[in-house]
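See below for the structure under consideration.
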Amino acid sequence: SCCARNPACRHNHPCV
């Protein structure tokens, strides 16, 4: 799973 709309989470779960 990724965090498309959460900048704080994107570095952990980037959407590729």
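Any Cβ shown, glycine's included, is placed from N, Cα and C.
Swiss-Prot gives this note for the published mutagenesis Ser1 to Gly: No change in ability to inhibit alpha-7/CHRNA7 nAChR for globular toxin. 2-fold decrease in ability to inhibit alpha-7/CHRNA7 nAChR for ribbon toxin. Of all the Cβ atoms in the protein chains shown, 6 others lie within 10 Å of the Cβ of Ser1 (mutagenesis position).
Sequence-distant neighbours of Ala4 (mutagenesis position) (same chain, 6+ apart, CB under 8 A from its CB) are Arg10, Cys15. Mutagenesis annotation in Swiss-Prot: Ala4 to Ser, described as 1.5-fold decrease in ability to inhibit alpha-7/CHRNA7 nAChR for globular toxin. 2.65-fold decrease in ability to inhibit alpha-7/CHRNA7 nAChR for ribbon toxin; the structure shown retains the original residue.
According to Swiss-Prot, the mutagenesis experiment Arg5 to Ser carries the annotation: Loss of ability to inhibit alpha-7/CHRNA7 nAChR for globular toxin. 2.7-fold decrease in ability to inhibit alpha-7/CHRNA7 nAChR for ribbon toxin. According to DSSP, Arg5 (mutagenesis position) is assigned to coil rather than to any helix or strand.
Quoting Swiss-Prot on the mutagenesis of Arg5 to Ala: Loss of ability to inhibit alpha-7/CHRNA7 nAChR for both globular and ribbon toxins. The Cβ of Arg5 (mutagenesis position) has 8 neighbouring Cβ atoms from other residues within 10 Å, across all protein chains displayed.
Recorded in Swiss-Prot as a mutagenesis result, Pro7 to Ala carries the remark: Loss of ability to inhibit alpha-7/CHRNA7 nAChR for both globular and ribbon toxins. Annotation for Pro7 (mutagenesis position): no same-chain Cβ neighbours under 8 Å separated by at least 6 residues are found.
Experimental mutagenesis is annotated in Swiss-Prot for Arg10 to Ala, with the remark: Loss of ability to inhibit alpha-7/CHRNA7 nAChR for both globular and ribbon toxins. A helical conformation is recorded for Arg10 (mutagenesis position) in the three-state DSSP classification.
Swiss-Prot lists His11 to Leu among its mutagenesis entries, and the accompanying note reads: Loss of ability to inhibit alpha-7/CHRNA7 nAChR for globular toxin. No change in ability to inhibit alpha-7/CHRNA7 nAChR for ribbon toxin.
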Cα-Cα distance linking His11 (mutagenesis position) and Ser1 (mutagenesis position), given in Å to the nearest integer:
12
Have a look around Arg10 (mutagenesis position) and count the other CB atoms within 10 A of its CB, chains all included.
13
C-beta crowding around His11 (mutagenesis position), within 10 angstroms:
9
